[in-house]
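To start, the structure under review is shown below, and the notes come after it.
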Amino acid sequence: MESQSPIESIVFTDSCHPSQQENKFVQLISDQKIAIVPKFTLECGDILYDVPVAFKTWGTLNKEGNNCLLLCHALSGSADAGDWWGPLLGPGRAFDPSHFFIVCLNSLGSPYGSASPVTWNAETHSVYGPEFPLATIRDDVNIHKLILQRLGVKQIAMAVGGSMGGMLVLEWAFDKEFVRSIVPISTSLRHSAWCISWSEAQRQSIYSDPKFNDGYYGIDDQPVSGLGAARMSALLTYRSKCSFERRFARTVPDASRHPYPDRLPTPLTPSNAHWVVHNEGNRNRRERPCRSNGSSPTSESALNSPASSVSSLPSLGASQTTDSSSLNQSSLLRRPANTYFSAQSYLRYQAKKFVSRFDANCYISITKKLDTHDITRGRGSDSPKEVMKDLSLPVLVLGIESDGLFTFDEQVEIAKSFPNATLEKIISAEGHDGFLLEFTQVNSHIQKFQKEHLIDIMSQTNSFERLDSQVNDTNRESVFGEMEDITSW
């Protein structure tokens, strides 16, 4: 009997596969499948065995196997494109399952089902943790192609992705026979020094958390302070100054909707009060202040001093009531200015939400993956235009002028490097995240492009399962994307 080819030996299973036995994050994605690739060699030379790759599909593959629409997710995304790009998915929309067989595959290093630091290493009988090898953008493309071929795909009609997903899309373009058209959004031909520096700053936040322990931590006791700080830093690069000023300015949170988080003990002395203000927002603070010499601002002598009449929490932004009889006039005059604002509240909320759905080692793994991205690497020239001169497939490049992470100039460079590219602008003041928020514009640009270059696919109608009603709900909050009003958190 003839041995199976690598493609034929790939099997499909679900999230209960042994590779996920310690991975709590995989349960966040419903109805996804997991492909198991028996053997896969990474660019770094390491060989992985029984490699899980998570994916979701919508629609039906046609008999020619050429109506595949591939969606590539961003850094913290998952295979559940219905969560982060739901308003674009459905009949009559850009990602129409009545025309396309839509596939979204999870990247290596992500905590959502594909091989990563949180998946099981059969050789060590533990999760990979910090020993998970470096996986590149090209590794993602190579292993994803195996899954698509196993699904019966003969050609990708269109590959679409933003940010990190756009990097995968650009790499897919080099598979000229397999890929018919691409739509890279808010991405780059090579990861810039600016982006590399932001990734480094975020990783250093994680490294500096004492709980990180070189990456050897329990999945239920990860370095949340460091990971949360990294997420805050990243969020600032995903938005714009204009976006934050317009939404927050110097407003303070509504205490009835956003109670003051992690309220500190009521200060009993001026020193204690200063300590409260100074450590507000410090997730690793002590319960009570303790000086380096072992003394405490709340010592008995301090409590008996005249200044101990300062007995209420200094203003931290939310309105508070104070018993005027407990404070003398000079204390009231010295009452400090607000130190807790809506912008801070939003960042802390997002950090808290993120650390409940992501893993620190995975964050490090994926940001290092981004750093490897360079479309010219190993292709004989440092000139993108030179290495891409023979890539004649239709290309739609979408960019955002307010994007400070993947600048509009970089989108212009992408469009100029392809022989057959069109550049369109997404009008948004939201910065980089505009590609996950401006659904109407993104949908319109992609549909116009499809009608021009995929008319044969668009004229076909295939059967498909009814979509979850929540997929197209623009008012629901996304787990992996940006579908939320950032002033209604």
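Heads up, the Cβ atoms here are built off N, Cα and C, so glycines get one too.
Marked as active site, nucleophile by Swiss-Prot: Ser163. Look at Ser163 (mutagenesis position): DSSP puts it in coil. Around the Cβ of Ser163 (mutagenesis position), the number of neighbouring Cβ atoms within 10 Å comes to 27.
Asp403 (mutagenesis position) is surrounded by 26 other CB atoms, counting those within 10 A of its CB over all protein chains shown. Taken from Swiss-Prot, the feature active site covers Asp403 (among others).
The active site feature in Swiss-Prot is assigned to His432 (among others). Cβ neighbour count for His432 (mutagenesis position): 24 (other Cβ atoms within 10 Å of its Cβ, all protein chains included).
Per Swiss-Prot, the feature domain 'AB hydrolase-1' maps to 69-438; the stated evidence is sequence analysis.
Here the residue is the original one, while Swiss-Prot reports the published mutagenesis Ser163 to Ala with the comment Loss of activity.
Listed in Swiss-Prot is the mutagenesis experiment Asp403 to Asn, annotated as follows: Loss of activity.
The note that Swiss-Prot attaches to the published mutagenesis His432 to Ala is: Loss of activity. Reduced to three states, the DSSP call for His432 (mutagenesis position) is helix.
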Ser163 (mutagenesis position) versus His432 (mutagenesis position) - Cα distance in angstrom: 8
Inter-residue Cα distance where the pair is Ser163 (mutagenesis position) and Asp403 (mutagenesis position), in Å: 11
Within the predicted model, mean pLDDT of the domain 'AB hydrolase-1' (69-438): 88
